[in-house]
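These notes concern the structure reproduced below.
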Amino acid sequence: MKRMLINATQQEELRVALVDGQRLYDLDIESPGHEQKKANIYKGKITRIEPSLEAAFVDYGAERHGFLPLKEIAREYFPANYSAHGRPNIKDVLREGQEVIVQIDKEERGNKGAALTTFISLAGSYLVLMPNNPRAGGISRRIEGDDRTELKEALASLELPEGMGLIVRTAGVGKSAEALQWDLSFRLKHWEAIKKAAESRPAPFLIHQESNVIVRAFRDYLRQDIGEILIDNPKVLELARQHIAALGRPDFSSKIKLYTGEIPLFSHYQIESQIESAFQREVRLPSGGSIVIDSTEALTAIDINSARATRGGDIEETAFNTNLEAADEIARQLRLRDLGGLIVIDFIDMTPVRHQRAVENRLREAVRQDRARIQISHISRFGLLEMSRQRLSPSLGESSHHVCPRCSGTGTVRDNESLSLSILRLIEEEALKENTQEVHAIVPVPIASYLLNEKRSAVNAIETRQDGVRCVIVPNDQMETPHYHVLRVRKGEETPTLSYMLPKLHEEAMALPSEEEFAERKRPEQPALATFAMPDVPPAPTPAEPAAPVVAPAPKAAPATPAAPAQPGLLSRFFGALKALFSGGEETKPTEQPAPKAEAKPERQQDRRKPRQNNRRDRNERRDTRSERTEGSDNREENRRNRRQAQQQTAETRESRQQAEVTEKARTADEQQAPRRERSRRRNDDKRQAQQEAKALNVEEQSVQETEQEERVRPVQPRRKQRQLNQKVRYEQSVAEEAVVAPVVEETVAAEPIVQEAPAPRTELVKVPLPVVAQTAPEQQEENNADNRDNGGMPRRSRRSPRHLRVSGQRRRRYRDERYPTQSPMPLTVACASPELASGKVWIRYPIVRPQDVQVEEQREQEEVHVQPMVTEVPVAAAIEPVVSAPVVEEVAGVVEAPVQVAEPQPEVVETTHPEVIAAAVTEQPQVITESDVAVAQEVAEQAEPVVEPQEETADIEEVVETAEVVVAEPEVVAQPAAPVVAEVAAEVETVAAVEPEVTVEHNHATAPMTRAPAPEYVPEAPRHSDWQRPTFAFEGKGAAGGHTATHHASAAPARPQPVE
């Protein structure tokens, strides 16, 4: 009769044995420190994806991450819009940080982590549920005949949810459809609880732990052929009755009995010796032969020896009978030891093929009762049989053994003499190294005795050959023969320590493996779900949901606290100045700053988990630092603007209406248009503020505070590139407008004068042009030049081209960079001093540079030359009204900074600035400036002078004077009223014309004649003629080559060797 014996007398080890009479055929041992992890369900997080392995590594709570192959990933973890074309790519399926529910398919072995799967399987008494694998399912392969047909009909009547698979176990044979449906409903309830628990906590943690050894034994081994279940512990007996009832096997409750005999349970049935055989390498056979089982990293090798076997009439019969016995014992040992993987059996050689087939059939019949899947091949011509067995759990040796600290698992150690000679060679090798003072050898006692006695002369020879090197050999009784340490001590590192104290000194370097780490037992992790106490109501999740209502009102409360009404007086004056100046023009939107920021912050916090927002946040952070870096320059610019703003009294009545409109627009504006709206607002704000009149000095401090408040509440939006906020307004004006310039009026200000350091003093000579568009300010040119310099001298691109159109553009850009270099290969200073350049033998080729860039560089040089220590800012009262007039075809005076002689005792350098830069472009045709042209310019100025009408009586507009080309540089220049300046400049131009007969001015172009460097007159050297003549070649010979033309021949007849007598 078959029995199940459960030994629980020792709490450190629980053993379950299945016996048939007194023959042990299955064994399961579990220790508290070696619980089985296979079939445990975890919630893990993907930490790394390896496309080369087509797998992902998952952190599920263990020290070593699990291995999740691509084929073990369920379809439910694929992206919603994923469409597989051929072989799927794991990077398209999974992403790092994704949380998955995994089950351990193979436990950790050696250096390999656990193999995981997302196809969960929940094993019950009669059924195995595959909740996310619809392709899996069927009936156990052991069930055959009519039982299989009945189970198919029962399966058809079960209510299985869509997308799930079901397997009927062997224990389900003969069960009714109601019993199968009850087990199925239990598994479905279990799966729902697993999903609920997975949603309650973040990964990684253990959701479901596989049952202990008793429950597994009841679930896997309880069959109708089990006659009784004997347990030697009353507490375990009560626990077993509960498990039987929970598993739905009430028919076995009567078979559970308590063993109360004096003899231990396993000894009573004489299976202790059989259990011990499962831990031994060699197992004896009844006939006298033996089998030897060796487990390696790759496979398990089993060798069969006849040994003392004498059964049989001849050697062939003896080999055949021994192999038959070995086949039965091998099948039994595989179950007892739970060996899995590849197994190779070396049977005793058998000549007849029928004997080989008989042994194969005996082995197949012996493993039929094994739960694991087994595949067996035929015996090869070398007498080897290959088979594979499913690894259900760690083998008996892996769960109860550890690697030997002495032999490191090899089973052998090196001989003392061989090890001593190896240490001696290593000592000499260390002594040969440079800067070696001592060599310390810490060795076991037998090795030290051999080196200090038998090999004393060899040690002395090493010290003699290596002058100054001292060999110290120290015996250590804590060491065993395979281990030793040879340490090299450099000069200056030696310590005055006694030799027998060296092992303690080098204790860290030796670091012998301790056995304490094997004795450590980790505290088992508690699962989130109880195994058998399955509640009808899923477990309540962790208190994460109540936090949602607290977070939700946060974005709604943000817009309710506008930042604009904080200082109504400042904003009213600011809006009043803008409204009064433009009189109902385009409305400004400075109060949009606080509203978008109040809404953007909660929005960005909500999008923290979106991976596509990471780059945008990075750009915002970079922009924050850039704005802080340029805060000082922005404040200075704002101060200059605010001084030019006029205080208006009529704006206070419009404050409430504008505030309501701006707030409404800010709330209803789309978030996608926030960056564009911010950029347009800044450009409009800069243009308008550039035209504002100067504010009174009593409100200057308040304006500075308002500017700082505006900078603080300005929303941070991603921009392509930070732009300089000094853009000027461009207008088209007629000849009369540009020619009219009011006289310069110096105003005395009661307050302390403000000294500006940035711009240098500039003077402008007004020209009479055709109707043209005004030139931009030097600041704008510098900005454009800076942008061009950033882009390698080329215009900045507004956007990035599509990826599929980018290759040819890159090729053109590379060709352009190579064809037109931005730097000269030879420095200009060296070229000017070179006589070869002056004589025309060497030419430097430069890239095409716009004339505007050349003029800007010349202006910079002029500004550097004319910098003076004292600079006084004098506002110029001049108002210009647009006048539309017909084109006037007159010559245009070039903008020239010339010395102006003033008969005053103390000349001063006066800087005049104007927000509108009026610099007329010259005509395209180069023309010569004459006196008549200057007179015409004066007449036009006089005729256009009465047209001037000031827009506002209190408006003080400063004139920005632009410099162009330096003719004569003087240390001091004073700006005078417009009309006299024109006349004096004309005279100056006459004097210049006396030196240079013709001065041509081209459109946006500046030239200068080439100045020859002082060098002696170049006289080319006459070519040299040589008198050498090629000698005539006289050929002597027959005019042919080869053996047939030879004149001398030598030959030798073949000689026969002399015979040896």
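Positions of Cβ are set from backbone N, Cα and C atoms, glycine also.
Residues or ranges marked as Mg(2+) binding site in Swiss-Prot (evidence: experimental evidence): D303, D346. A 10 Å cutoff on Cβ-Cβ distances gives D346 (Mg(2+) binding site) a total of 16 other Cβ atoms nearby, all chains included.
Annotation for C404 (mutagenesis position): same-chain Cβ neighbours under 8 Å, separated by at least 6 residues, are G411. Residues or ranges marked as Zn(2+) binding site by Swiss-Prot on the basis of experimental evidence: C404, C407.
According to Swiss-Prot, the feature domain 'S1 motif' maps to 39-119, an assignment based on sequence analysis.
For G66 to S, Swiss-Prot lists a mutagenesis experiment annotated as follows: Disrupts folding of the S1 motif. For G66 (mutagenesis position), the same-chain residues 6+ apart in sequence whose C-beta sits under 8 angstroms from its C-beta are G44, F57, V58, D59, Y60, V102, I104, G113, A114, A115, L116.
For T170 (mutagenesis position), applying a Cβ distance below 8 Å and a minimum sequence separation of six or more within one chain yields S140, R142, I143, R223. In this structure, T170 (mutagenesis position) is part of a helix by DSSP. Experimental mutagenesis is annotated in Swiss-Prot for T170 to V, with the remark: Abolishes enzyme activity toward RNA substrates with a 5' monophosphate. Strongly reduces enzyme activity toward cspA mRNA.
C404 (mutagenesis position) falls outside any helix or strand according to DSSP and counts as coil. According to Swiss-Prot, the mutagenesis experiment C404 to A carries the following note: Reduces zinc-binding. Abolishes homotetramerization and enzyme activity.
One mutagenesis experiment named in Swiss-Prot is C407 to A, and its note says Reduces zinc-binding. Abolishes homotetramerization and enzyme activity. The number of other CB atoms found within 10 A of the CB of C407 (mutagenesis position), across every protein chain shown, is 13.
On the backbone, the CA of D303 (Mg(2+) binding site) and the CA of C407 (mutagenesis position) stand 23 Å apart.
Residue environment of D303 (Mg(2+) binding site) contains 16 other Cβ atoms, counted within 10 Å of its Cβ in all protein chains.
Cα-Cα distance from D346 (Mg(2+) binding site) to C407 (mutagenesis position): 26 Å (rounded to the nearest whole number). Across the residues of the domain 'S1 motif' (39-119), the predicted structure has a mean pLDDT of 89. Under DSSP, residues within the domain 'S1 motif' (39-119) fall into helix, strand and coil as 10 helix, 32 strand, 39 coil.
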